[in-house]
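The structure appears below as C-alpha cells.
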Amino acid sequence: MNSSSANITYASRKRRKPVQKTVKPIPAEGIKSNPSKRHRDRLNTELDRLASLLPFPQDVINKLDKLSVLRLSVSYLRAKSFFDVALKSSPTERNGGQDNCRAANFREGLNLQEGEFLLQALNGFVLVVTTDALVFYASSTIQDYLGFQQSDVIHQSVYELIHTEDRAEFQRQLHWALNPSQCTESGQGIEEATGLPQTVVCYNPDQIPPENSPLMERCFICRLRCLLDNSSGFLAMNFQGKLKYLHGQKKKGKDGSILPPQLALFAIATPLQPPSILEIRTKNFIFRTKHKLDFTPIGCDAKGRIVLGYTEAELCTRGSGYQFIHAADMLYCAESHIRMIKTGESGMIVFRLLTKNNRWTWVQSNARLLYKNGRPDYIIVTQRPLTDEEGTEHLRKRNTKLPFMFTTGEAVLYEATNPFPAIMDPLPLRTKNGTSGKDSATTSTLSKDSLNPSSLLAAMMQQDESIYLYPASSTSSTAPFENNFFNESMNECRNWQDNTAPMGNDTILKHEQIDQPQDVNSFAGGHPGLFQDSKNSDLYSIMKNLGIDFEDIRHMQNEKFFRNDFSGEVDFRDIDLTDEILTYVQDSLSKSPFIPSDYQQQQSLALNSSCMVQEHLHLEQQQQHHQKQVVVEPQQQLCQKMKHMQVNGMFENWNSNQFVPFNCPQQDPQQYNVFTDLHGISQEFPYKSEMDSMPYTQNFISCNQPVLPQHSKCTELDYPMGSFEPSPYPTTSSLEDFVTCLQLPENQKHGLNPQSAIITPQTCYAGAVSMYQCQPEPQHTHVGQMQYNPVLPGQQAFLNKFQNGVLNETYPAELNNINNTQTTTHLQPLHHPSEARPFPDLTSSGFL
C-alpha cells in the first residue's frame with residue numbers, strides 16, 4: 001500500500017480534443033481497397049452516431065474521445081435502467097399508442113423543467129456513488145462548484161476527486177456498517193491509484209438493514225478537488241444523504257447468475273461555507289473559457305455563449321483573446337496574465353469583454369494554469385458577469401501604474417509600435433510639414449503589417465473602431481466615459497514607446513513615429529476636423545443611411561446638452577416680491593436725495609437771504625415757550641426710531657444716480673419748533689453717541705425755487721429723486737451741523753401757493769415713518785433745547801448759507817417747470833407728535 005501511495009493522482013482533464021473530420025474527395029482513379037481503413041471509418045461513423053445520442057450539449061460531444069463516448073453511453077444506459085425500475089414504468093406504456101406517446105412526451109417535458117429548476121435552487125449538486133467507488137451519476141451543477149463538467153466525472157473513480165487524507169473516511173461511509181475492514185472476501189484487492197482496498201463484496205438484502213433504517217443515513221465532510229478560484233485547490237463539501245439500493249443494474253456474478261441490487265450512496269454535496277447573497281444571484285451566470293498559454297481561446301461552455309453571444313467557432317477562429325478585451329483593460333489583463341504564468345493563478349480581476357452585439361460587459365475573472373506531465377498545458381478562466389455600477393467602481397480603484405518592467409524583458413511579448421490609424425490615434429504626432437491623411441494611413445497600414453500577430457497592439461488593431469466611437473450601450477452617457485479610458489490606454493502605450501530603449505535585434509520594442517494630420521484628434525476632444533479620414537468607411541455609410549451625422553454624436557457626448565432648459569420662459573410667480581420690497585426699503589433708507597455743502601465754502605457765500613433767516617429766527621423765539629414740551633418727546637422718539645432701525649452705517653453704499661421714487665404723504669400743515677433754546681450747547685445730548693456716527697446730510701431749496709403743486713386728493717405725491725446731482729460740499733457728521741440743517745423758515749414770501757406743503761425730510765426717515773407706527777414711548781431724559789445764537793460758529797455757518805441764496809444745486813425738471821406760489825412753507829417734522837397717532841403707510845405702488 002505504501003509503494004502504491006506514492007503514485008497518487010487527482011482528476012484532471014485528460015482527454016484531448018479530437019481532430020475535426022474532413023471529407024476527402026474521391027480520387028479520379030477510383031477507391032483503393034484497404035480493409036483496415038474501411039473498418040476504422042465504419043467504427044468512427046458508429047461512434048459519432050452514438051455520441052450524438054448522448055444527452056449532452058454539442059460542444060461537449062465534440063470534445064469527447066472514443067473511450068469517453070463508450071463510457072458515457074454505458075453510464076447513460078445504466079441510469080435509464082435504474083429510473084425505469086424506480087419510476088415503475090412498464091414497456092407497454094413506453095410502446096403505447098400515439099396518444100400515449102404525446103402524453104408521455106408532455107409529462108417528460110414538465111418533469112425535465114421541474115428538475116432543472118430544482119437543481120438551480122439547490123445550493124450544491126447531486127452525487128450517486130456505488131459501493132465500488134464509481135460515480136454512478138453527478139448532476140450538471142457540479143461544474144458550478146468544482147469546475148468539472150458532468151461528462152468528466154460520470155463512471156469515473158470518486159477517489160480521484162477526494163483529498164488523499166479523506167479517502168479512507170469516504171470509503172468508510174460507503175459501507176452499511178461503517179466498517180469496511182470486515183470485507184474479507186476473496187475478491188478484495190488493492191487499487192493502485194488510491195492505495196485503498198477495492199471491494200467487490202455483494203450483499204444479500206436479507207443481511208443488511210432496510211432502506212428506511214436510520215443506520216443508512218449519512219452526513220459527513222470531505223474535501224473535493226476544485227478547479228475554481230480557491231487557493232488550496234480543494235473545496236470542503238458537506239455530504240448529506242443515505243444508502244439506497246441501486247436497481248436495474250443486472251450485474252452478474254462469477255457463476256453467471258444475476259446479482260441482487262447493491263447499495264449506493266445517494267447524497268447532496270453542498271459547500272461547507274455558505275455562499276453570499278451575491279454568489280447566489282450570479283452563480284447561474286458563471287461561465288468558463290479555455291485558452292492557450294498565449295490567451296488564445298480554444299473553448300467556451302454553453303453559459304459563455306449565452307452571455308457573450310458568440311459560438312465556439314467564432315471565439316476560437318479570431319486569434320488572440322485580447323481582441324475581446326477593452327483597450328483600457330488590455331494592459332491590466334496582460335499584467336495578470338504574466339502573474340498567472342509565474343504563479344499559476346491570476347487572482348480576481350475585473351475587466352470588460354466585447355459581446356457579439358458590440359456591447360461591453362463587465363466580468364470578474366480568475367485564471368488558472370493547468371499542467372500536464374509537469375508542464376503548463378492550457379488556461380482555464382472562470383468568469384462572472386457584473387453590473388455596470390460594480391465594474392465602474394472596480395475601475396476607479398484600479399492601479400494605473402505601468403505593469404511591465406522593460407529592463408527585465410517582460411514587455412517583449414507586447415510589441416509597442418504605433419499602428420493606430422488616423423481615427424483611433426488619441427494623441428497624433430504632428431510633423432512640421434503637416435503630411436496628409438493619406439500618408440498617415442499608408443504608414444499605419446505598413447506598421448500594422450509589420451506587427452507580430454500575437455502582440456498586444458496587434459490585437460488592439462484588429463478591433464473595430466466603431467465599438468469605441470459608437471458603443472451600442474443602453475445609455476449614451478457611458479460613451480464619453482469609455483472613450484476617455486480608451487484614450488488613456490492609448491496614451492500609456494505611446495508612453496511605453498517613447499521610453500523604450502533598444503534591447504536587441506528581435507526582442508526590442510520598436511518605436512516608429514507616424515505622421516498624422518493636425519486636424520485629427522481624439523473622439524472626446526471635439527475637434528472640427530474629427531473623422532475626416534473615416535468618411536469612406538463602412539461605419540460612415542451605415543450612419544449616413546440612418547440619418548446620423550457626426551454633429552449628433554458630439555451633442556450626445558456633451559452632458560450639458562441634456563441638462564439645458566430650452567423653454568426660455570420666465571414665470572413671474574417664481575419671483576419673490578418680498579425680498580425685492582425689503583431690498584428697496586433698505587436702499588431707500590440708506591440713500592439721501594440732498595447733499596450738503598462744505599462748511600468752509602459756506603462762510604464765503606454772499607449774504608443775500610438775511611431777511612428770510614431773521615424772520616425765521618424771530619418766529620422761532622416767539623414759539624419756543626409754547627412748544628418746548630411738544631418738541632422734546634418727538635425728538636427722543638426720533639432717536640429711538642433711529643436706534644431701533646439701526647440706521648448707523650446704512651448710508652455708505654448709496655448711489656446718487658439711482659432713480660428712486662419717493663412717496664410723500666400729505667399731512668395737515670403743522671408748525672413745530674425744533675430748537676427753541678440754543679444756549680444749552682454744553683449740555684450733553686443723550687443720544688449723541690449714536691447721532692454723531694451717522695453721516696446725516698440735508699440740503700435746502702433756494703428761496704426762489706419753484707416746487708411741486710399739491711396733489712388733487714391730498715393723498716400721495718410720487719416724484720423721482722434719483723437725478724439730483726451731488727453737492728461738491730462734504731457731508732457733516734457733527735451734531736451741531738445736523739441740528740443746524742434741520743432748521744427751515746416757516747413764513748417766507750416766495751410767491752408760492754400757500755395751500756401746498758413741501759416735504760423735505762431725509763429718505764430714510766420717510767421710510768421710517770411709513771413702515772413703523774408711532775406709539776407712545778416712555779420719556780427718559782428731557783433735553784434742554786438750544787436757542788439760536790449768531791455767535792456760535794455752527795449757527796453762523798447756517799446763517800451765511802442762507803444769506804447767500806445760491807447753493808449751486810440742480811433739481812429735476814419736474815421741480816423747475818412748476819410756477820406755483822406759496823406764501824408760507826411749512827416744514828414736515830422729522831419726529832412724531834406727542835400723541836399716539838399712526839402715520840399712513842406707503843402703498844405698494846410706491847415700491848413696485
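Don't overthink the numbers, they just go from 1 along the chain as shown.
In case you wondered, yes, glycine gets a Cβ from its N, Cα and C as well.
At each noted site, the model still has the original residue.
Database features, via Swiss-Prot:
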- 27-80: domain 'bHLH' (DOMAIN)
- 111-181: domain 'PAS 1' (DOMAIN)
- 275-342: domain 'PAS 2' (DOMAIN)
- 348-386: domain 'PAC' (DOMAIN)
- Ser36 to Gly: Strongly reduces transcription factor activity (MUTAGEN)
- His39 to Gly: Almost abolishes transcription factor activity. No effect on nuclear translocation upon ligand binding (MUTAGEN)
- Arg40 to Asp: Abolishes transcription factor activity. Alters on nuclear translocation upon ligand binding (MUTAGEN)
- Leu50 to Asp: Abolishes transcription factor activity; when associated with D-79 and D-82 (MUTAGEN)
- Val74 to Asp: Interferes with transcription factor activity (MUTAGEN)
- Ala79 to Asp: Abolishes transcription factor activity; when associated with D-50 and D-82 (MUTAGEN)
- Phe82 to Asp: Abolishes transcription factor activity; when associated with D-50 and D-79 (MUTAGEN)
- Leu118 to Asp: Interferes with transcription factor activity (MUTAGEN)
- Leu122 to Asp: Interferes with transcription factor activity (MUTAGEN)
- Val381 to Ala: Increases specific ligand binding (MUTAGEN)
- Val381 to Leu or Gly: No effect on specific ligand binding (MUTAGEN)
- Val381 to Asp: Abolishes specific ligand binding (MUTAGEN)
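Between the alpha carbons (Cα) of Ala79 (mutagenesis position) and His39 (mutagenesis position) lies a span of roughly 31 Å.
Rounded to the nearest whole angstrom, the C-alpha distance between Val381 (mutagenesis position) and Leu122 (mutagenesis position) is 24.
Long-range Cβ contacts of Ser36 (mutagenesis position) within its own chain (separation 6+, distance under 8 Å) are none. Each residue in the domain 'bHLH' (27-80) gets a DSSP state, and the totals come to 38 helix, 0 strand, 16 coil. For Leu50 (mutagenesis position), other Cβ atoms within 10 Å of its Cβ number 14. When the mutagenesis positions Ala79, Leu118 are compared by the number of other C-beta atoms lying within 10 angstroms of their own C-beta, Leu118 comes out lowest.
His39 (mutagenesis position) is surrounded by 10 other CB atoms, counting those within 10 A of its CB over all protein chains shown.
Closest to Phe82 (mutagenesis position) in space, going by CA atoms and restricting to the mutagenesis positions His39, Arg40, Val74, Leu122, is Val74. The Cα atom of Arg40 (mutagenesis position) lies nearest to that of Leu50, taking the mutagenesis positions Leu50, Val74, Leu118, Leu122 as the candidates.
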